[in-house]
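Taken verbatim from Swiss-Prot:
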MUTAGEN   K52 to A  Loss of phosphatidylinositol 3,5-bisphosphate binding; when associated with A-58 and A-62
MUTAGEN   R58 to A  Abolishes channel activation by phosphatidylinositol 3,5-bisphosphate. Loss of phosphatidylinositol 3,5-bisphosphate binding; when associated with A-52 and A-62
MUTAGEN   K62 to A  Loss of phosphatidylinositol 3,5-bisphosphate binding; when associated with A-52 and A-58
MUTAGEN   N138 to Q  Loss of a predicted N-glycosylation site. No effect on function
MUTAGEN   R305 to A  Abolishes channel activation by phosphatidylinositol 3,5-bisphosphate
MUTAGEN   A419 to P  Constitutively active channel
MUTAGEN   F524 to A  Decreases channel activation by phosphatidylinositol 3,5-bisphosphate
Amino acid sequence: MANPEIVISSCSSHEEENRCNFNQHTSPSEELLLEDQMRRKLKFFFMNPCEKFWARGRKPWKLAIQILKIAMVTIQLVLFGLSNQMVVAFKEENTVAFKHLFLKGYIDRMDDTYAVYTQSDVYDQIIFAVNQYLQLYNVSVGNHAYENKGTDQSAMAICQHFYKRGNIYPGNDTFDIDPEIETDCFFVEPDEPFHIGTPAENKLNLTLDFHRLLTVELQFKLKAINLQTVRHQELPDCYDFTLTITFDNKAHSGRIKISLDNDISIRECKDWHVSGSIQKNTHNMMIFDAFVILTCLVSLILCIRSVISGLQLQQEFVNFFLLHYKKDVSVSDQMEFVNGWYIMIIISDILTIIGSILKMEIQAKSLTSYDVCSILLGTSTMLVWLGVIRYLGFFAKYNLLILTLQAALPNVIRFCCCAAMIYLGYCFCGWIVLGPYHNKFRSLNMVSECLFSLINGDDMFATFAKMQQKSYLVWLFSRIYLYSFISLFIYMILSLFIALITDTYETIKHYQQDGFPETELRTFISECKDLPNSGKFRLEDDPPVSLFCCCKK
């Protein structure tokens with residue numbers, strides 16, 4: 001942009017009175033001085049930390065805090081991740097143990113196929129589960145126990161859900177049914193003796209009308225303590241397992257599916273004593289977490305202050321430009337004052353502070369929100385590491401990735417919106433048509449995962465081969481469906497997506513060689529030829545520059 005002419009106009013309205021008074025009482029030399037001051041202020045604002053140090057001796061505190069925070073947050077996440085891994089492993093191993101303990105003849109990886117097909121097998125499974133529950137202390141190798149309710153132990157609830165009335169005669173193609181569902185429950189106490197006999201003489205006195213039966217549920221509660229955390233210098237947690245064994249006969253197809261669901265809750269143990277230095281280690285970890293919170297608070301304050309300073313300078317520049325050149329600053333130029341990296345760091349700091357507080361509460365056994373804490377700490381750590389890219393971006397050779405992503409993002413979003421319409425169309429079509437015949441298309445979520453893996457070229461043959469050939473028309477449709485999807489997304493849409501990124505990359509490389517297009521803001525700043533170490537950016541109360549804090553580029 002060439003040097004803009006200073007426009008002096010008459011006062012035509014009350015709202016321009018201040019501007020007119022300024023233009024009428026300000027000499028050209030004073031206006032040039034104000035322009036130079038504004039240029040220096042803007043140039044200083046857009047300098048990198050090293051240049052700001054040479055310009056005013058300002059220490060790069062935010063950079064130092066970010067480097068310190070990366071190390072501390074990463075260490076914190078690793079330590080919590082190891083602890084959370086033990087919790088998840090304990091949950092999964094107990095669930096597998098319960099399936100082997102209470103499901104007769106259960107074998108690993110039978111969750112989708114575990115079922116019974118005769119009435120006697122149903123009774124046998126129920127009796128086996130009840131007997132295993134009553135003999136828990138004699139058969140379980142874990143530290144499992146019944147839930148205590150005062151002086152009594154919790155009972156197992158056996159409930160059957162069935163239609164209120166049902167007379168079904170498939171041979172005559174007739175039926176009479178009342179779809180209202182009724183529930184009948186009774187309880188088995190752990191201290192009661194139990195006799196295993198034939199279905200006709202078993203102690204349960206359970207009779208099932210399989211024509212009306214929908215489900216049979218066996219629900220009971222067990223407790224356990226995760227002692228493996230002691231070896232890692234952590235206090236153990238107490239676990240409550242709410243187990244539900246379901247016999248599903250809703251389809252009335254002759255196949256009753258059996259499943260075991262385990263609802264797990266973690267809580268603080270009531271009375272405990274551990275010898276050794278576990279409590280001391282817990283206190284040290286809480287001190288470390290408190291130091292992480294303090295560091296993030298400092299980072300949060302510094303970044304918020306920088307964002308506010310940017311917004312204030314933005315408003316000052318907009319008013320200055322409107323006052324001197326009677327022009328509005330473009331939105332793109334105004335957005336350059338809003339530093340997205342600082343906003344990302346602010347979000348990261350907030351997540352880290354909340355996650356660290358939760359972690360301290362978990363260590364103090366006041367909370368057991370492991371999953372929420374892991375999500376907060378994991379997301380914050382990811383954002384912290386991404387925030388470092390800002391400082392790498394000050395070097396031209398490392399800035400190519402950032403510039404390419406920034407330039408390509410608008411086009412990528414528009415392209416993905418169009419591609420998503422096609423993708424969702426294929427998802428719904430595959431779910432409805434192929435779902436009954438293909439395991440990978442049974443739910444909308446599974447369809448999306450299957451199609452996305454096909455785009456990456458994964459598991460193509462298995463997807464074709466697992467299609468059932470019970471219906472030739474559907475089998476033929478599946479071939480047309482899969483071939484068209486693969487051809488469209490891999491050879492066309494994915495290629496166009498890569499070409500979009502590649503074209504942006506080449507454009508950025510060309511700009512780096514020949515110069516980037518100048519905006520009004522950058523052109524205005526470029527007229528300031530003062531170097532950072534010229535001394536013209538320094539304020540009266542600035543301390544002298546020390547050569548030991550930063551190296552001149």
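Just so it is clear, glycine is given a Cβ too, placed from its N, Cα and C backbone atoms.
Substituted residues are absent from this model; it holds the original ones throughout.
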Rounded to a whole angstrom, what is the C-alpha distance between F524 (mutagenesis position) and R305 (mutagenesis position)?
25
Count the Cβ atoms, other than its own, that fall within 10 Å of the Cβ of R305 (mutagenesis position), considering every protein chain shown.
12
Can you give me the same-chain residues 6 or more apart in sequence from K62 (mutagenesis position) with a CB-CB distance under 8 Å?
P49, S299, L302, C303, S306
Reported as an integer number of Å, what is the Cα distance between A419 (mutagenesis position) and K52 (mutagenesis position)?
45
Taking every protein chain shown into account, which of the mutagenesis positions K52, N138, A419, F524 has the largest tally of Cβ atoms within 10 Å of its Cβ?
F524
Sorry to bug you, but what's the C-alpha spacing from N138 (mutagenesis position) to K52 (mutagenesis position), rounded to the closest Å?
73
Cα distance, R305 (mutagenesis position) to N138 (mutagenesis position), nearest Å?
65
